[in-house]
Each structure stands twice: as C-alpha cells, then as structure tokens.
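Peer 1: What Swiss-Prot notes for the published mutagenesis of K18 to R, A or Q is this: Reduces kcat. For the mutagenesis result G25 to D, the note given in Swiss-Prot is Decreases affinity for aspartate and ATP. Among the mutagenesis results in Swiss-Prot, K26 to I has the note: Decreases affinity for aspartate and ATP. The residue drawn here is the original one. Listed in Swiss-Prot is the mutagenesis experiment E254 to A, annotated as follows: Reduces kcat. The mutagenesis experiment E279 to A is recorded by Swiss-Prot, whose note states: Reduces kcat and affects inhibition by threonine. What Swiss-Prot says about the mutagenesis result for H292 to A is this: Reduces kcat. Recorded in Swiss-Prot as a mutagenesis result, A406 to T carries the remark: Decreases enzyme stability. According to Swiss-Prot, the domain 'ACT' annotation covers 442-527, on the basis of sequence analysis. Listed in Swiss-Prot as a mutagenesis experiment, G452 to D is described as follows: Disrupts threonine binding.
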Amino acid sequence: MPMDFQPTSSHSNWVVQKFGGTSVGKFPVQIVDDIVKHYSKPDGPNNNVAVVCSARSSYTKAEGTTSRLLKCCDLASQESEFQDIIEVIRQDHIDNADRFILNPALQAKLVDDTNKELELVKKYLNASKVLGEVSSRTVDLVMSCGEKLSCLFMTALCNDRGCKAKYVDLSHIVPSDFSASALDNSFYTFLVQALKEKLAPFVSAKERIVPVFTGFFGLVPTGLLNGVGRGYTDLCAALIAVAVNADELQVWKEVDGIFTADPRKVPEARLLDSVTPEEASELTYYGSEVIHPFTMEQVIRAKIPIRIKNVQNPLGNGTIIYPDNVAKKGESTPPHPPENLSSSFYEKRKRGATAITTKNDIFVINIHSNKKTLSHGFLAQIFTILDKYKLVVDLISTSEVHVSMALPIPDADSLKSLRQAEEKLRILGSVDITKKLSIVSLVGKHMKQYIGIAGTMFTTLAEEGINIEMISQGANEINISCVINESDSIKALQCIHAKLLSERTNTSNQFEHAIDERLEQLKRLGI
C-alpha cells in the first residue's frame, strides 16, 4: 500500500488543513476567521491554504451525517423507509445555512445545492430498494453526499466572511473504467497525479483562492468504506498534501494535540511536542484517535510533517509528527520539528515511554488444540475462520497447541460474527471466551534503551491489585500491551502514568540517564 514519493528540493508554500465533522458542526466560524483566513493572508504563516472537510456532525459521529447516510443504506437493503432520515439531514443543513450564511444569494445557492445532492441520494437508494441490494458502489455514492454538503457549506461560509473559496468535488476523480483492482501503489500514484491536475488552477492563479475539497475522493476499488474505513478524509488530505508538496499537513481536532494519556481520564497527562510516525500509528491502533495510519504512510514518505492542532486553540503549537531520517530538502534530520532540534534531541534521549492508551470492548478467546492437526495447520485454520467472519486480532499469544487472542468487539454485528466463528473454532479444540476487557498499551520508540520498563509496568499493576489476563510485547519494544478487566482500565492508566510518564518520573529518568552516560565516558577513558 505505501508508495515511494520522492521529496522535492523546495517548499511549495502551501499548507493543507483537514477539519473533522464535529469541528465543522460546532466551530465553523472559528475555522474560517481564526484559522483559514489567518493562514491564507499575505503576511500569514503560509500564503496558500487548501481545506479538506469531513461530513458534518453536530455532536458525535453516531449523530453525524455519514452515520445517518449509512443507516439509510441499511434501511434500503431491508426494503424499509429511509425518507425520514433524509429529511432530518436536509433540515439540519438548511437550518445551518440559515444560521450562518448572511448573504442572501450565497444562502439561496447553498440551499439549492443541498437539495440537489439529497435528491441524488434518494434516487440511488430507491434504485437499491427495487433491486433488494445495496452494492459497495452505491454505499460510496450515498456516503459521498456527507462530504459534499459539508464542503458546500464551508465554501459558502468562507465567501460570506470575506475569504475567497471554491468548492472542489472529488467524487468523480476516479474514472469508472479505472483498471486497478485494489488500493495499491498504482492507485495512489494515479490519484496523486489527478489531484495535481485539480490543484493546478489554484497553484497558478494570481488571485489567492482557497480550494475546499470534499474528503470523499471517488469510487475506488473494493469501495472506500471497505478499503480505507471511516478515516478516508484524513487519507484524502494526505494525498492532497503530497500532490501540492505542502509544507505541512494540519489535522484540526477538539484537543490540543497528542497527550501522554487521555487527559479526561488522567488529569496529569502532558501535551507532547512531537511523536514519531511509529508511535502515532501504535497509539491510533490501540485506542487513541490520532490519525489514520494510511494517512501517515503517504505524507511521511513524501517528507511532509503532520501537525495535530485544536480548533479552539489555534495559536497553540499542537503536536507534530515529523518524518524520520530525511527532511523535505534532503538533509538528515531527527524525528522532530526543526525549530527545536537541541531540546527535542535530548528529550528523545531521556524519555523511555512516550504515552499510554487503552482500548475497551475487548474479548479474549482461548483455543486449546484437540491435536488433530499439526501446529502450523492449527494456526492457519484459526485465521481462516476469523478472516471469513471479518474479525480482527489486536493481540495474540501462541504455543504449539494453545492460542490466546484479544479481539475488539465494539457492536452487535461484531458480537454476532464472533458467535458464528466460535462454532467453527470448536471443531479445532476447546474454546473459552472472556468479555468486558480492555487493552492497556504503553508506547515509546525509545523504550528498548531502558531496562525494566515492562517489569515496572506489570509490577505497578500488581501493586494496585489489577489482574493481567494476557501480555504481548513485540521484538522492537515500541509497544508493551496487556489485557485487563475493563472496570480497571482507568485505574491502570493513572497508576502506570504516575510511575512511568509523570513529570517527576521524567526528571528522575533524566538524572539516571545522565549518570549512566557519565559512567560510560569514564569507562571509555579507562578511569
């Protein structure tokens, strides 16, 4: 899936800004006035800004436009009525236009465009209802409406508030006869080139205009939702950043950046100035909503830094995810912002663990072989069954005749799939399942430099009376994970953070590391 983009020799003076659905729903005026206009003004940090928006959500993803559109697809496949949900979406966006767009002409056009897009959705769903089937292509077409409505609104709002902007629809950027069968290198290469063509008029324009791109980027092989998931808007923003050779990709959220732990659960959690791409990927996978891993693959290979920032605190520095090894201009650089070379270098040297996160709704399956198959056949059959029912394994521990696996089961559909898989797994041996568990993951690229971190983590849990159901640690030691009861997850976060990630712990580690370095110097000098 990754592709080898070659870094160019100069910056483009562009920044790509991606805004999530809840940010668009709750803070649209702040986005335009405090962020887009600030970065795009002649004396601003960047002269050129490209905006990418997710589908609008008023409060949560569950109540957002995309979730409602997917619900319509479910109803159409069951030949049920979906008209009421479409009307809720329409009224929500019309009310939004009436509330925020002051110019009558801009408001009227926005309302008209909104109605047209939703009429198209009705046509797609009515056709599917007649056929009794909703294809992945239809799901993509219906789902794209959410990003279109969001970007139409943000374009109108920008123009209404004196920031010239133009709506750019990417839903047909992939031609229907495109031959690629998967989201592979050829697809991403094609898409970046197509995006360059879309961006060309803005790059060459004498007048500064902000392009507002739909986060949905066309009908793709296997379907966008199946192939990428709900993080496709992040990926779209990343590909646009690569296409324009951006100075920076900014992902705007409702938090100040990446913390050492969830500050809602650990009040002492600290904001991190920088993390490595590997750390960000691990934190995302094991529970922290940082950024879609596919997104990082694209921009990091193009040597473009990613900055996580807060729409409610636009002047904050945020957290930067900086490319390893080679900078955009080609020089060697450590994985941190260039403006903080010395301080970040020593911070990286001294810190063992970077952050801790938890992931709830975990089930652990233990399978003991009936010894009717060889060990490699035993494992192969297990994963064949899990793949059939689309079950994902987060952690695994194996021996020749026993396998323990931690699986995320976040909803009723996943639970149904697990029960179906359980029946097949019992053919291979005895099966027992434990539910209401949580994965606790300690993440840090430099943990392997410190002896005893895993021991300290598990000892800390034991001292707090927290039972460990399962342990997993990779050879690269970037992630140490264990499974505990879900009811103990917050206590586990707090006690491990206090032991390994607090300011006091960092100061102590710095002192110990300084002593170790001095002893090593004396040893080399033969003293």
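FYI, residue positions are counted from 1 along the chain as it appears here.
Placed from the backbone N, Cα and C atoms, the Cβ positions cover glycine too.
Looking at the shown structure, what environment does each listed feature sit in?
Peer 2: The Cβ of K18 (mutagenesis position) has 28 other Cβ atoms within 10 Å, all protein chains considered.
Classification of G25 (mutagenesis position) by DSSP places it within a helix. The number of other Cβ atoms within 10 Å of the Cβ belonging to G25 (mutagenesis position), over all protein chains shown, comes to 22.
There are 17 other Cβ atoms within 10 Å of the Cβ belonging to K26 (mutagenesis position).
Taking all protein chains in view, 13 other C-beta atoms sit within 10 angstroms of the C-beta of E254 (mutagenesis position).
The Cβ of E279 (mutagenesis position) has 24 neighbouring Cβ atoms from other residues within 10 Å, across all protein chains displayed. E279 (mutagenesis position) carries a helical DSSP state (H, G or I).
Around H292 (mutagenesis position), a 10 Å sphere centred on its CB holds 23 further CB atoms from the protein chains shown. In the three-state DSSP reading, H292 (mutagenesis position) counts as coil.
In the three-state DSSP classification, A406 (mutagenesis position) falls within a strand.
Annotation note: G452 (mutagenesis position) sits in a coil segment as assigned by DSSP. Applying an 8 A CB threshold to same-chain residues 6 or more apart, the list for G452 (mutagenesis position) is empty.
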Peer 1: Quick one: of G25, K26, E254, H292, A406, which mutagenesis positions lie within 10 angstroms of K18 (mutagenesis position), measuring between C-alpha atoms? Sequence order, please.
Peer 2: none
Peer 1: Taking the Cβ of A406 (mutagenesis position) as the centre, how many other Cβ atoms fall within a 10 Å radius?
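Peer 2: Around the Cβ of A406 (mutagenesis position), 25 other Cβ atoms lie within 10 Å.
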Peer 1: So what's the average pLDDT for the domain 'ACT' (442-527)?
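Peer 2: Per the prediction, mean pLDDT sits at 80 for the domain 'ACT' (442-527).
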